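First up is the structure itself, then whatever we jot down about it.
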Amino acid sequence: MSSGANITYASRKRRKPVQKTVKPIPAEGIKSNPSKRHRDRLNTELDRLASLLPFPQDVINKLDKLSVLRLSVSYLRAKSFFDVALKSTPADRNGGQDQCRAQIRDWQDLQEGEFLLQALNGFVLVVTADALVFYASSTIQDYLGFQQSDVIHQSVYELIHTEDRAEFQRQLHWALNPDSAQGVDEAHGPPQAAVYYTPDQLPPENASFMERCFRCRLRCLLDNSSGFLAMNFQGRLKYLHGQNKKGKDGALLPPQLALFAIATPLQPPSILEIRTKNFIFRTKHKLDFTPIGCDAKGQLILGYTEVELCTRGSGYQFIHAADMLHCAESHIRMIKTGESGMTVFRLFAKHSRWRWVQSNARLIYRNGRPDYIIATQRPLTDEEGREHLQKRSTSLPFMFATGEAVLYEISSPFSPIMDPLPIRTKSNTSRKDWAPQSTPSKDSFHPSSLMSALIQQDESIYLCPPSSPAPLDSHFLMGSVSKCGSWQDSFAAAGSEAALKHEQIGHAQDVNLALSGGPSELFPDNKNNDLYNIMRNLGIDFEDIRSMQNEEFFRTDSTAAGEVDFKDIDITDEILTYVQDSLNNSTLMNSACQQQPVTQHLSCMLQERLQLEQQQQLQQPPPQALEPQQQLCQMVCPQQDLGPKHTQINGTFASWNPTPPVSFNCPQQELKHYQLFSSLQGTAQEFPYKPEVDSVPYTQNFAPCNQPLLPEHSKSVQLDFPGRDFEPSLHPTTSNLDFVSCLQVPENQSHGINSQSTMVSPQAYYAGAMSMYQCQPGPQRTPVDQTQYSSEIPGSQAFLSKVQSRGIFNETYSSDLSSIGHAAQTTGHLHHLAEARPLPDITPGGFL
């Protein structure tokens, strides 16, 4: 295998032949050059011969002289083969009486052949024994990018990878063993000499070992990654009749074997590729990319007629604004090198549709100078287009490569932020006189420039599907009368009388027109002239509008309306309030029949408590006698005007919005606020009380404990105790009640519990948050004995050790403590009104 320095592959770089014009014969006898007359006659015959070739006119126009002769010979050879193979009658060949019938049959065969080629996943290839392409179907262009006229009667080795040429030569031999002397010259392609066999030396045509199935890599112009496409060849060796070749001695040679195969891509195409592979179309452009022609497939895909396509002006009007600079770069490359390379961009089709295409443009020369451009486009799917767009964004620095440009979303060539302000001339006499700077318009750009093509495009083609609007468009392009009213409010605050009058003409669209324009000559129609005149009569100029724009841009309507700003909204408040309301609603529905007894019992309990307070007022000073009553009133009826209080539930800060509590009568004395945990050390959080029935959701961090309520009352005292790590109660519980109790010590003892202590009103404590349940006392209260504090009790020792060692904050409690050992002697127990639920007897994680 050669090093590949002199290896050449097939390409499509050929010059267009010179188009000769018929010159009139001079009237006088002017001498002419005989050689020139000979060349003119030869060119005339070649043009006539080229017109007889069965190829489209656009293919014929770019053929050179040698290609015309090559294709003419190939056509004659193919016709001779089919004459023998199809065994057509002389009458049909010479145009006998059945000429009309033959034309109908040929037309039907042609249509059937075209349909078969379109349905075939590949192309037909016939290669002779001397490695010349005898025939290639027109569908070769869909897979390799070569025209049918580019490969016919050319060496097949120019298409095959150098590493696969030996294998292809072996497959051409009938015994898979070509002569070793016939080596493939990798630099020039075909072998130096061909060996011809007689029919006696060749096997029958229908032999099984004449079948072929192999793979090799072919040169592909559509693949930019490697330049080759792996193809699978499947066919058989057959005799090529009708060639009438002669040997060196002049004797007629017998028909030789040739490879008839179908070449298919090794990787099967997807459904979308099968759908789009037959829609490759070509367009013809001037050197400035102005369209001057389009084939039938292009008209079918884009939806334009050739007249509509060629009368619009620059071809950049059909290109997406985000792809213009990318296509312009390929355009410049084509002018410099003659070929643009594969370029992926979006073309605007009819009915407001964008089509991704992969294009390759070539420069066609005439008389040694560039004449026009031929562009070959292949439609792509949207997924393929977006993939190419992502690859392009990594290599190109400007933002237009990513498709995110907003230049095409506004009417002005510049965005409102980038739009240059008119230069005003300040004067003491009038503020209406101003001299604007020259604003860009459609006429200020060159007709063939990119900006001119961009301005000529309709804005609506970029709004379907709607894209994200520019920041200023949401306020000014799509503004409403309500927003104009908000502008008026801002002007009133500034005290501008002229701005107050702006509401009459303050529509957002008019404001946008005023922003993008200048004096009256910039408004071509009468409507905009009237707008400009009204603005001048009201004393409003563009500087005022600019200041109004800036003020409106940084001011939101919600703030002006007095609404709460988003940053002031506590999401946790809303969540906890919703949970609380849901629990309250469900509880009220389940226990509606119990609401009336609850209120009555609470009222009775309060009245009894107040009677005790009146008795104790005779023995204690008024300030001290009034304090426990305030505590009880506060525990029964919490504050109703509390806002959202921040509390910590299970170690997490949250917000809690209390709902209105159940009301009851307390005519004896005015209820006052009681602040539990009023002196916290290291924290400033407040704990609202929850008097609603079953207002606190069920939690695992809850230990039920039931204690009776005793009437005795003593002075309050402050006690330092830890906020965590309480041990569970050692005393037995009597029911599944959702209450807990808290022990108090009298004021005259610093490290012990008073023998006069009783139990305070039951309260539920949750890991930093506290709620109050409404309680029902029994029909009567039975006094019980009081239990003295004993140091031998293990529960008391453990409790006091924690109190002494881990004091976190001070808290004021009532000194009413009940006997722990006589809890079962009470006649009525406090209980929760909601449905009883079994709770696990575990150590709580919070306060007890």
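Cβ from N, Cα, C; glycine included.
According to Swiss-Prot, the domain 'bHLH' annotation covers 26-79.
Across the domain 'PAS 1' (116-179), DSSP assigns 27 helix, 12 strand, 25 coil. If you look up Swiss-Prot, you'll see 116-179 marked as domain 'PAS 1'.
Listed in Swiss-Prot as a mutagenesis experiment, F134 to D is described as follows: Reduces the AHR induction activity by ~50%. Translocates to the nucleus at a high level. Here the Cβ of F134 (mutagenesis position) has 20 other Cβ atoms within 10 Å, regardless of which shown protein chain they belong to.
Swiss-Prot documents I152 to D as a published mutagenesis change and attaches the note Completely abolished the AHR induction activity, the ligand-induced nuclear translocation of AHR, and drastically reduced DRE-binding in vitro.
Under DSSP, K238 (mutagenesis position) is assigned to a strand (E or B) in the three-state scheme. In Swiss-Prot, the entry for mutagenesis K238 to D states: Significantly reduces binding affinities of the AHR:ARNT heterodimer to DRE. The structure shown retains the original residue.
Annotation for F260 (mutagenesis position): spatial neighbours V124, V126, G235, R236, L237, K238, criterion Cβ-Cβ under 8 Å with sequence separation of six or more. DSSP assigns F260 (mutagenesis position) to a strand segment in the three-state reduction. Under mutagenesis, Swiss-Prot gives F260 to D with this note: Reduces transcription activity. Impairs interaction with ARNT.
Taken from Swiss-Prot, the feature domain 'PAS 2' applies to 269-336. Mean per-residue pLDDT, taken over the domain 'PAS 2' (269-336), amounts to 83.
For the domain 'PAC' (342-380), the list of distant contacts is 12, 15-16, 18-19, 58, 62, 145, 221-222, 224, 276, 279-287, 289, 292, 298, 301-304, 317-320, 322-323, 326-327, 330-331, 334-335, 388-389, 392, 457, 460-461, 464: same-chain residues at least six beyond its ends, Cβ to Cβ under 8 Å. Sequence annotations record features per position, and here Swiss-Prot assigns domain 'PAC' to 342-380.
Here the residue is the original one, while Swiss-Prot reports the natural variant A824 to V with the comment In allele AHRB3.
Between the CA atoms of F134 (mutagenesis position) and I152 (mutagenesis position) there is a gap of 6 Å.
In the domain 'bHLH' (26-79), the DSSP tally of helix, strand and coil residues is 38 helix, 0 strand, 16 coil. All protein chains shown were included, and the count of other CB atoms within 10 Å of the CB of K238 (mutagenesis position) stands at 16. Within the domain 'PAC' (342-380), the DSSP-based counts of helix, strand and coil residues read 0 helix, 32 strand, 7 coil. Mapped onto DSSP helix, strand and coil, the domain 'PAS 2' (269-336) counts 38 helix, 10 strand, 20 coil.
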